[in-house]
Amino acid sequence: MEASAGLVAGSHNRNELVVIHNHEEPKPLKNLDGQFCEICGDQIGLTVEGDLFVACNECGFPACRPCYEYERREGTQNCPQCKTRYKRLRGSPRVEGDEDEEDIDDIEYEFNIEHEQDKHKHSAEAMLYGKMSYGRGPEDDENGRFPPVIAGGHSGEFPVGGGYGNGEHGLHKRVHPYPSSEAGSEGGWRERMDDWKLQHGNLGPEPDDDPEMGLIDEARQPLSRKVPIASSKINPYRMVIVARLVILAVFLRYRLLNPVHDALGLWLTSVICEIWFAVSWILDQFPKWFPIERETYLDRLSLRYEREGEPNMLAPVDVFVSTVDPLKEPPLVTSNTVLSILAMDYPVEKISCYVSDDGASMLTFESLSETAEFARKWVPFCKKFSIEPRAPEMYFTLKVDYLQDKVHPTFVKERRAMKREYEEFKVRINAQVAKASKVPLEGWIMQDGTPWPGNNTKDHPGMIQVFLGHSGGFDVEGHELPRLVYVSREKRPGFQHHKKAGAMNALVRVAGVLTNAPFMLNLDCDHYVNNSKAVREAMCFLMDPQIGKKVCYVQFPQRFDGIDTNDRYANRNTVFFDINMKGLDGIQGPVYVGTGCVFKRQALYGYEPPKGPKRPKMISCGCCPCFGRRRKNKKFSKNDMNGDVAALGGAEGDKEHLMSEMNFEKTFGQSSIFVTSTLMEEGGVPPSSSPAVLLKEAIHVISCGYEDKTEWGTELGWIYGSITEDILTGFKMHCRGWRSIYCMPKRPAFKGSAPINLSDRLNQVLRWALGSVEIFFSRHSPLWYGYKGGKLKWLERFAYANTTIYPFTSIPLLAYCILPAICLLTDKFIMPPISTFASLFFISLFMSIIVTGILELRWSGVSIEEWWRNEQFWVIGGISAHLFAVVQGLLKILAGIDTNFTVTSKATDDDDFGELYAFKWTTLLIPPTTVLIINIVGVVAGISDAINNGYQSWGPLFGKLFFSFWVIVHLYPFLKGLMGRQNRTPTIVVIWSVLLASIFSLLWVRIDPFVLKTKGPDTSKCGINC
């Protein structure tokens, strides 16, 4: 899609369009050659799935299947090059020492049931060719087929030599002839194999070797690898978890069998809370059983897909940026995000940036226009000097030596000029913001005098404007810029718009019509690209021929700027991103967290991952004790749908084709062009499509009624039903059998802003928790959804269940935080007097908790300070935001009372941490304040009671005081937040404190702790001699 001359606004019926030029036709890809075995010289061949056979996933040493199987059966079972033990691959028999792997599931080959004679015959034939040369001539390949390296990706094969077909250009390397032996005999094969092994170390490069052989071998190797946690770190951690589970069971048994008869209410409440905490701990702990890390190889990605002199074969990527309210999400923040996207280290023709303005704000539109103009200067500057990060606001405010590693003589001069250009750009944006603060009575007017179509934000047509791209002009150095598209979907009264999820689905459809990239990057407007190679990092997984087929998305961790040094309110959330997410990556992949995620478009369309040969389900029919019938899978997959469409023909075929097209329209909507794009797995727009028709369809697919009677939001795209649509969307993909990847490059891929103010932070946590409660009560709850097919792994289900259950922990947590004060005020306790033996249970439990935390920090690299801040805010958020989320969720489910969430403000104060000390009153502050005062009153009452009754009461008091102080210490950051910068409590909090203190003072007087508890004779009756 090319840059248009003006804004395109209209609905499906209005047909308001502008004329644009033809789209650039996609460049053809070249056919590429195959590979040959380093041992016998035979062609390596294909796997059972049609991919190039790779014997060793670690080094990619070229070996054909017969040599690979012989080495596993008769040899050392190790790769000749890297000495790594060969793993069993699909289509090969098992040997002693093989591990069970769920992805290799072919019983017909696994136990070597048949085809033994065929394999020996093929081996003998391969050796005959191996004596002659390192490859075959064109006459040996009857069909002219070459094994594709890019599985499920772009069409075309990977080059291993110069040309195709003749000896001069092909890969042609002489090898020493093997000793003559009967070609078909097993002994001859073994003799030649052993001879090759003995001579392998002495075979040096020949004079006529291809100089690119080293690069080719490097390009054949995997684009990424798993890095398991060292066994010395993870094994003790697992043993302590098991020990803690046993200790917890013994502790709970003791608690249940030893009630406190004079305080049954307190005892029963505490036991129920402890059981709930145990269940919550299990759901949180065991998904961290298999943590892994990953490494990517960007150089191999370039060697494989960016070969010199050939078309760039990296996959196109559509980038989505969403914004709603420019007053809470400043245009300057959004502009920096867009500029960092346009300046990414990725081919410009492969990048398209779509900005969704769900508030239909003219301020956002005009600021994006200014951003497009500034990008013509900023993008070439970034690429010329390779600066990081490529968001100008963050780059120019970095307090580092910006001259480090810079050798270009004009860098300083051009940097100063660019900084001045950016400052002028900021002034223009600020002027637009100031102008937008006063809305005219007649509404906004565009520069050409026409009214702004989005003056009524709840009733306006769809709008599209293409700012940059193929026909949008060039940068200051004459180079093309990535495409930049402004999108505002149509809104009309009476239609449900589904907030952010609906806006994202509209972007998916618009991009599907205009560019249709096979991959999509989703970013919030305040999350800029901090690592210009972030998309390349994701492509190392998504375009990997071995693992990319079943990957639905690559999730990056969230990192933040502008957080205070102590991270008072645990904004960095490193415990979740550096511990929990690594654990999930070892199971079925991390959950989707709403931003910083690269999706596979086909996964968002509801398709299932491609299926390889699977072991048949053993459903015995009674006629055979070993084998059964294969269970039929009635779920539709993309391959089935493509096959059905391709098989149609004749009169009946036309009828079936019509029915199939109607089914597609019921699924994807009534846009034939968009439906066609969903079947293009490799992406791209049909060359025959007219740009005017594409623009008309783009307006159509963002119309307010397009999703009616379709599966958008239920099975396709971002899933509706919760304000935390990210959890639901990732959950649906995992239930279909996809897996996700967690990518943590050394330089953080994306960075955003976090609410450092206490009230804003609690409101953010409230929104997340409310979304979890909505999912818990919906039909997509992990407790009962997704069991059919068994594609969601159990530990992954545990993790998803924990994401929906955790808000309910607020109820027992609140009760447990109040119990210490009640015990101090009533002089009772939740446990009976314990013996020396029983005290071992408590000591063991506390020790196991401490050791588990220490070992977890050891393998994850999280600091103890970050862990402690997370624990503190877990209590603060648990007794405030999570509690309110449960109440609001129940009101919404039971009474139908809906609660609208507010967008978290991204504005910054002139002071670096001005927002940190600002006090904003919210009802979320009431429960923690109440708990804090109750415990302080309880501590004072307990100490006064002990002083009044003598030293014999100090022993039992220490346990109660420790219990209460533990609660107060967890709430300390909350107390500092209430005090603010001036270390004085705001008036509203003082009023609440006095009110609550008065209530508990009356309660204290009723208990009367200063009066002697022992009863004696009445002096009025016995006289002075009593």
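Yeah, the Cβs are placed from backbone N, Cα and C, and that goes for glycine too.
Don't expect the noted substitutions in this model, because it carries the original residues.
ASP726 (active site) counts 24 other C-beta atoms within 10 Å of its own C-beta, drawing on all protein chains shown. According to Swiss-Prot, the feature active site maps to ASP726 (among others).
The Zn(2+) 1 binding site annotation in Swiss-Prot covers CYS37, CYS40, CYS64, CYS67 and rests on experimental evidence. The number of other Cβ atoms within 10 Å of the Cβ belonging to CYS40 (Zn(2+) 1 binding site), over all protein chains shown, comes to 26.
Per Swiss-Prot, the feature Zn(2+) 2 binding site maps to CYS56, CYS59, CYS79, CYS82. When secondary structure is read from DSSP and collapsed to three states, CYS79 (Zn(2+) 2 binding site) falls in the coil class.
According to DSSP, LYS499 (UDP-alpha-D-glucose binding site) sits within a helical segment. Counted within 10 Å of its Cβ, the other Cβ atoms near LYS499 (UDP-alpha-D-glucose binding site) come to 16, all protein chains included. The UDP-alpha-D-glucose binding site annotation in Swiss-Prot covers SER322, LYS328, GLU329, ASP358, LYS499 and rests on similarity to another entry.
Reduced to three states, the DSSP call for PRO557 (mutagenesis position) is coil. Under its mutagenesis annotations, Swiss-Prot gives PRO557 to Thr the following note: In fra5; dominant negative effect on cellulose synthesis.
Annotation of the mutagenesis experiment CYS621 to Ser in Swiss-Prot: Unable to localize to the plasma membrane and impaired function as cellulose synthase; when associated with S-623; S-624 and S-626. Abolishes S-acylation.
In Swiss-Prot, a published mutagenesis experiment is listed as CYS623 to Ser, annotated Unable to localize to the plasma membrane and impaired function as cellulose synthase; when associated with S-621; S-624 and S-626. Abolishes S-acylation.
Quoting Swiss-Prot on the mutagenesis of CYS624 to Ser: Unable to localize to the plasma membrane and impaired function as cellulose synthase; when associated with S-621; S-623 and S-626. Abolishes S-acylation.
What Swiss-Prot says about the mutagenesis result for CYS626 to Ser is this: Unable to localize to the plasma membrane and impaired function as cellulose synthase; when associated with S-621; S-623 and S-624. Abolishes S-acylation.
Mutagenesis annotation in Swiss-Prot: CYS1022 to Ser, described as Impaired function as cellulose synthase. Abolishes S-acylation. Unable to localize to the plasma membrane; when associated with S-1026; the structure shown retains the original residue.
Per Swiss-Prot, mutagenesis CYS1026 to Ser is noted as: Impaired function as cellulose synthase. Abolishes S-acylation. Unable to localize to the plasma membrane; when associated with S-1022.
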Worksheet item: So of all those recorded positions, CYS37, CYS56, CYS82, ASP726, which one's Cα sits nearest to ASP358 (UDP-alpha-D-glucose binding site)?
Response: ASP726
Worksheet item: In the structure shown, with every protein chain counted, which of the binding-site residues CYS56, CYS59, CYS67, CYS79 has the densest set of Cβ atoms within 10 angstroms of its Cβ?
Response: CYS67
Worksheet item: So among the binding-site residues CYS64, CYS82, who's got the most Cβ atoms within 10 Å?
Response: CYS64
Fill in: Recorded UDP-alpha-D-glucose site residues SER322, LYS328, GLU329, ASP358, LYS499, farthest C-alpha pair in Å
16
Fill in: CYS79 (Zn(2+) 2 binding site) and CYS37 (Zn(2+) 1 binding site), distance between Cα atoms, whole Å
13
Discussion item. Nearest of the recorded positions to SER322 (UDP-alpha-D-glucose binding site) by CA-CA distance, picking from CYS40, CYS82, PRO557?
Written reply: PRO557
Fill in: Alpha-carbon spacing, LYS328 (UDP-alpha-D-glucose binding site) to CYS67 (Zn(2+) 1 binding site), which is rounded to whole Å
64
Fill in: C-beta crowding around SER322 (UDP-alpha-D-glucose binding site), within 10 angstroms
22
Worksheet item: So which one is it: of the binding-site residues GLU329, ASP358, which has the fewest other Cβ atoms within 10 Å?
Response: ASP358
